[in-house]
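Trainee: My questions all concern the structure below.
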Amino acid sequence: MGYDQTRKLSDEYEISEILGRGGFSVVRKGTKKSGNEKTQVAIKTLRRLGSSPSGTGGGQKSTATVMGFPSLRQVSVSDALLTNEILVMRRIVENVSPHPNVIDLYDVCEDSNGVHLVLELCSGGELFDRIVAQDKYAETEAAAVVRQIAAGLEAVHKADIVHRDLKPENCLFLDSRKDSPLKIMDFGLSSVEEFTDPVVGLFGSIDYVSPEALSQGKITAKSDMWSLGVILYILLSGYPPFIAQNNRQKQQMIINGNFSFYEKTWKGITQSAKQLISSLLTVDPSKRPSAQELLSHPWVRGDKAKDEQMDPEIVSRLQSFNARRKLRAAAIASVWSSTIFLRTKKLRSLVGTYDLKEEEIESLRIHFKKICGNGDNATLSEFVEVLKAMKMPSLIPLAPRIFDLFDNNRDGTIDMREILCGFSSLKNSKGDDALRLCFQMYDTDRSGCITKEEVASMLCALPEECLPADITEPGKLDEIFDLMDANSDGKVTFEEFKAAMQRDSSLQDMLLSSLRPS
C-alpha cells in the first residue's frame with residue numbers, strides 16, 4: 001500500500017454528510033477521488049483526547065507494519081477506546097478480511113487530532129430497520145440473520161477477538177439488495193488476547209451484556225454468543241428477554257438467567273428455536289454453543305425454521321422496540337461525549353458576562369443558515385463572517401478559541417446547534433421558560449418536536465457534575481433516558497418533554513442546570 005507523508009485525508013477523499021456520531025467518534029460518508037468508479041466509503045474519525053507525543057506531525061500519513069496503521073506508541077495510552085479500536089481493526093485486517101459478514105477496512109490516516117478509519121460503506125440500513133419494513137417476516141428470515149451474524153463471529157473469534165458490544169445497531173446491511181450480506185461492525189469495545197484496558201468495560205448496552213460481564217467475570221467469545229441469544233429472542237418476540245422496573249433488577253435477572261417463553265406468541269415459535277435461545281442464554285458460558293457450533297444447528301441452517309408468516313403482533317412489537325431502541329441509542333452515545341460536558345463553563349470563561357438576548361440567538365441561527373455553505377456546519381472563516389454580520393466585534397478576536405472549543409472532532413467545522421446551545425446556556429432562565437429554551441434550541445426545523453439526533457444533542461449538553469455518581473454502571477444511561485421516553489414514535493413533543501421533567505425533579509435539575517449560570 002502506497003505511503004506519502006504529505007498525503008492528507010482530504011487529498012484522496014471527498015468528505016460529505018455525517019452518517020452517525022458516537023461519544024468518542026464521528027462517521028462521515030466519503031468518496032475516493034481517484035479511480036473511475038468513485039468508490040463510496042465510510043470514514044470513522046476516532047477523536048484523540050490527549051496530546052500527541054512529539055514527533056507526530058499534524059496532518060501527516062503515518063505508517064505501520066500492516067496497511068499503514070499508526071503504531072501504538074504514537075497513540076496516547078490514556079485514550080483507551082481509540083487505542084483499542086486501532087488494535088482490533090489491525091487484527092481484523094491481518095486475520096479476518098475480507099469476510100462477507102465483517103466490516104472491511106480500506107485505509108487509515110492519522111493526524112495530530114485523531115485517527116481516521118476508511119471503512120466499507122454499508123448503505124443497506126440497520127438490521128431491525130429492514131425487518132420491520134418487510135412485507136413478510138418468518139422464522140426463516142430470523143434464521144438467515146443469525147446465520148450471518150454467527151459466520152462473522154466465527155471469523156473474529158478465530159482471530160481471538162471478542163466483540164463485547166454485539167447489538168442490532170452494530171449489524172448493518174451492505175446495500176439495499178434483498179440478498180445483501182449483513183455486516184458486523186463497530187469494534188470499539190472489542191478485546192483481543194494481548195490487550196484489554198479496564199476502561200473499555202465501562203461501556204456497552206446492558207440489554208445485551210452477559211452475566212459474566214456484569215459479575216466482573218472473564219469475558220470470552222461465549223459472551224458474544226449470549227448477546228446473539230438476546231438478539232434472537234427479540235427477533236422472535238419483538239421484546240427483550242429481561243424486562244424489569246429498574247436497572248438493578250434487570251442486572252439481577254441477567255445474572256440469574258431469568259427469562260421465559262410464557263407470553264402467548266411464543267406458542268407459534270418452533271421448539272427448536274426456543275431450545276436454541278435457551279442454550280445461548282445459559283448462565284454458564286462453557287455450556288453455550290460456539291459460533292462454529294451454531295452454524296451447524298438445524299434451525300440456523302433453516303431446516304427446522306418455519307416459513308410461515310409470524311403473528312402480526314410480533315412485527316408490531318418489533319416496530320415499537322426498534323423506534324425506542326434508536327432514540328435511546330442516539331442519546332446514550334452523545335451523553336458519553338466527554339469534552340462537551342464542560343463546554344458551558346469554558347464558553348463562559350471565554351466570553352465573560354456577554355449573554356446573548358433571545359433575539360440575538362435567533363439572529364445567530366439565521367446568519368448561520370445564510371452564510372454556512374455546509375448546512376449546519378461552519379468553518380472558522382464562516383463563523384467569523386457570522387459574528388461580523390451580527391455586529392459582534394467584541395467576540396471576533398475570540399472566534400478561533402470558541403471555534404476550537406466546539407470543533408468536536410477536529411475536522412475544521414463546528415456544529416451550529418452546539419454553538420447555539422452554548423450561548424443560550426449563559427442565560428438565566430427558570431421554569432417553563434428554561435424548558436422551552438432548551439427544547440427550542442434543538443427543534444432546528446421548527447416542527448414542534450425533536451428527533452432522536454436532537455434529543456441526543458440536548459442530553460449531550462449536561463454538565464459532568466450534574467450526572468449521577470453511578471453513571472458508569474452498565475445500563476444507567478438507559479435508566480435516565482427511560483424517564484423521558486414517553487412513547488415509541490421516534491420523536492418527542494414539548495409536552496412529552498415537559499411531562500417527563502414534572503414527573504422527576506432530579507431529571508429537571510440535571511437538564512436545567514445547563515441553562516443556569518455558574
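Using N, Cα and C of the backbone, Cβ positions are placed for all residues, glycine too.
Feature table excerpt (Swiss-Prot):
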- Leu19, Gly20, Arg21, Gly22, Gly23, Phe24, Ser25, Val26, Val27, Lys44: ATP binding site (BINDING)
- Ser25 to Phe: In ccamk-4. Loss of function; no nodulation (MUTAGEN)
- Gly30 to Glu: In ccamk-3; Loss of autophosphorylation and loss of function; no nodulation. Abolishes binding to IPD3 (MUTAGEN)
- Lys44 to Ala: Loss of catalytic activity. Abolishes binding to IPD3 (MUTAGEN)
- Asp165: active site, proton acceptor (ACT_SITE)
- Thr265 to Ile or Asp: Constitutive activity and loss of calcium/calmodulin regulation. Loss of autophosphorylation. Spontaneous nodulation in the absence of rhizobial infection (MUTAGEN)
- Asp407, Asn409, Asp411, Thr413, Glu418: Ca(2+) 1 binding site (BINDING)
- Asp485, Asn487, Asp489, Lys491, Glu496: Ca(2+) 3 binding site (BINDING)
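Help me picture where these features are in the structure shown.
Mentor: According to its DSSP assignment, Ser25 (mutagenesis position) is in a strand.
Cβ contacts within 10 Å of Ser25 (mutagenesis position), excluding its own Cβ and spanning all protein chains shown: 23.
DSSP assigns Gly30 (mutagenesis position) to a strand segment in the three-state reduction. The Cβ of Gly30 (mutagenesis position) lies under 8 Å from the Cβ of Tyr13, Glu14, Ile15, Ser16, Gln40, Val41, Ala42, Ile43, Val118, each of these being in the same chain and 6 or more residues away along the sequence.
The number of other Cβ atoms within 10 Å of the Cβ belonging to Lys44 (mutagenesis position), over all protein chains shown, comes to 25.
For the recorded site, Asp165 (active site, proton acceptor), the DSSP three-state label reads coil.
Thr265 (mutagenesis position) is surrounded by 17 other CB atoms, counting those within 10 A of its CB over all protein chains shown.
Thr413 (Ca(2+) 1 binding site) is surrounded by 23 other CB atoms, counting those within 10 A of its CB over all protein chains shown.
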Trainee: Could you check the recorded positions Asp165, Glu496 and say which one's CB has the most other CB atoms within 10 Å?
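Mentor: Output for this query is Asp165.
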Trainee: For Val27 (ATP binding site), which of these recorded positions sit within 10 Å, Cα to Cα: Lys44, Asp165, Thr265, Thr413, Lys491?
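Mentor: The recorded positions close to Val27 (ATP binding site) (Cα within 10 Å), listed in sequence order, are Lys44.
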Trainee: Between Lys44 (mutagenesis position) and Asp165 (active site, proton acceptor), what C-alpha distance do you get in Å?
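Mentor: One finds 17 Å between the Cα atoms of these residues.
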Trainee: I'm trying to understand the geometry here, so how far is the Cα atom of Thr265 (mutagenesis position) from the Cα atom of Asp165 (active site, proton acceptor), in Å to the nearest whole number?
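Mentor: Asp165 (active site, proton acceptor) has its Cα 28 Å from the Cα of Thr265 (mutagenesis position).
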Trainee: Let me spell it out: for each of the binding-site residues (Leu19, Val27), count the other Cβ atoms within 10 Å of that residue's Cβ, using every protein chain shown. Which one has the most?
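Mentor: It comes out as Val27.
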Trainee: CA-CA, which of the recorded positions Leu19, Asp165, Thr413, Lys491, Glu496 lies nearest Ser25 (mutagenesis position)?
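Mentor: Given the candidates Leu19, Asp165, Thr413, Lys491, Glu496, the nearest one is Leu19.
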Trainee: If you run the three-state DSSP split on Thr413 (Ca(2+) 1 binding site), which class comes out?
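Mentor: In three-state terms, Thr413 (Ca(2+) 1 binding site) counts as coil.
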